[in-house]
Amino acid sequence: MTDALLPAAPQPLEKENDGYFRKGCNPLAQTGRSKLQNQRAALNQQILKAVRMRTGAENLLKVATNSKVREQVRLELSFVNSDLQMLKEELEGLNISVGVYQNTEEAFTIPLIPLGLKETKDVDFAVVLKDFILEHYSEDGYLYEDEIADLMDLRQACRTPSRDEAGVELLMTYFIQLGFVESRFFPPTRQMGLLFTWYDSLTGVPVSQQNLLLEKASVLFNTGALYTQIGTRCDRQTQAGLESAIDAFQRAAGVLNYLKDTFTHTPSYDMSPAMLSVLVKMMLAQAQESVFEKISLPGIRNEFFMLVKVAQEAAKVGEVYQQLHAAMSQAPVKENIPYSWASLACVKAHHYAALAHYFTAILLIDHQVKPGTDLDHQEKCLSQLYDHMPEGLTPLATLKNDQQRRQLGKSHLRRAMAHHEESVREASLCKKLRSIEVLQKVLCAAQERSRLTYAQHQEEDDLLNLIDAPSVVAKTEQEVDIILPQFSKLTVTDFFQKLGPLSVFSANKRWTPPRSIRFTAEEGDLGFTLRGNAPVQVHFLDPYCSASVAGAREGDYIVSIQLVDCKWLTLSEVMKLLKSFGEDEIEMKVVSLLDSTSSMHNKSATYSVGMQKTYSMICLAIDDDDKTDKTKKISKKLSFLSWGTNKNRQKSASTLCLPSVGAARPQVKKKLPSPFSLLNSDSSWY
């Protein structure tokens, strides 16, 4: 993927009317979404403080011998655990605050669930990158102050992306730029000393790593989360809005699935493979729900084939939500998924199952065999509506027999009312769902409609009706699927392209310092030929020519000629430049390639040479004692309140005890003042 994105030649970083890529939304704007993110930031800090207090109490309990002290510490530890549980419930309340993200013109529709953006702390790239440029590339790092400032501005802007395609492009631009930065400045054999801290969007617990892959994985997660917010913002009262919502949720599922497949050892619960699998299912379920709304938007005619289609579409939505609820109820996801999300999935599963039975009942009760009716087609549709017909009934006989149709239709109404009752009951059990007024209205209206329809057709002998309505077969005319991110469609210019072509001048390759070669062309003969393009190499060097005597070697890369940078020049351009000096003395600087360094794993967001085990290993649950390449035992994942307990102290302490980065840094010269410098909080979000 990266190879397709490499720039063919240096491009100007500043383009007219293209400055938005360094800008997010105004972080000081008091919008509903910004207030929600600010509350999330405050909660994250409180959770971090509580986790540190619990870790300290556990350490004290471990070393204390006095019984009174131990009893007091145990009491304090119980208070801290209680505080953590309350903070977790508050964070869950933010995650189910769906009203903030819905379209302002939403009317009578069930809200959709968006994902909140992960938060991060500031990172100062300046000192580390300048030192590496001087050490590895033998160039003055201060010549790249503007490029480093651009990178830091871009990262800061990604903390407040706008809720539209521009915001998505901003995040994807930074993700691709991180690929360039990783290739140029992050060798696989050592850590660079940059600490990246990101907060879990579901639990609020911070994770810190010196690995750039944590940064890339978190940016991808935020890209998927932003797509979900775009999807919930779409106007679901219009055909175009619903199509946009379907597309946004499919793209969100694609980004999250790509994250799951690419970064397999993620360091936080919200990016663990199990959690991401559930989130992908949730996005596809919401896309399928939008498909049903798109079909129902023009109105549902009381016509046989239309009702069959709508009933099966509703059954499809109910089926995917039932599968989603089952996935949310499995360990280890169950311990960390917001309870309100699982409850809403269960509510929707019953609600749409009820709609499937309701529409089936209407088509059976109101059906009339009129002259010219295509009974064969209707018989085929009715037979495909069920896996099997009730005992003693056949599709054709049921269509012709009014009594059988009404009895079967009322059986469907009874099942619809049962599902409605279950959806209302499930919604009433969850405090967060009870506070969503539009959800309560939709559920009650649907339940009342089914009840009134049944009352209109109720007869005295209905208790003798022994027909059990079968389940409706789920079917859809538009099967939703993930849409993978298309990074290759986005043109991104490497900020540090002045260092040279990335395929050659990267952190994986070691170079000699530039050597100055002074020589002259004798009778127009340079004494060597050239090969390659950007950069050009010395080839077929005459051992007796002046360039060879001056120290040139075959295979050297030409980086400059008479102070003209040649790293991006083609062979013909370099040859033309050399010949332009005639027989005058030429000063040429060359570098030689040293031995290549070994590569590291590229699919683990937590792999790092020489680092002790971190919080990410809790997610992996890998047994410490098994050091062989054989299959390792998987231990049970920990719940929110069991992080950092005594028996798991070795696994959790390294990440929860976060260092503070406060070293003095040289002033970075920026092109434009950043509005983010006005913020006092490390993790302020829009």
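Using the three backbone atoms N, Cα and C, a Cβ is placed for every residue, glycine included.
Residues or ranges marked as domain 'REM-1' by Swiss-Prot: 26-100. According to Swiss-Prot, the feature domain 'BRO1' maps to 111-460. Annotation comment: Swiss-Prot describes 515-593 as domain 'PDZ'. For the mutagenesis result ARG518 to Ala, the note given in Swiss-Prot is Does not induce actin disassembly but still interacts with RhoA; when associated with A-526 and A-527.
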Check your understanding: With DSSP helix as H/G/I and strand as E/B, how many residues of the domain 'PDZ' (515-593) fall in helix, strand and coil?
Key -> 13 helix, 29 strand, 37 coil
Point to revise | Distant-in-sequence Cβ neighbours of ARG518 (mutagenesis position), under 8 Å, six or more positions away | key: ALA550, GLU585, ILE586, GLU587, MET588
Review point. So what pLDDT does the domain 'BRO1' (111-460) average out to?
Key: 91
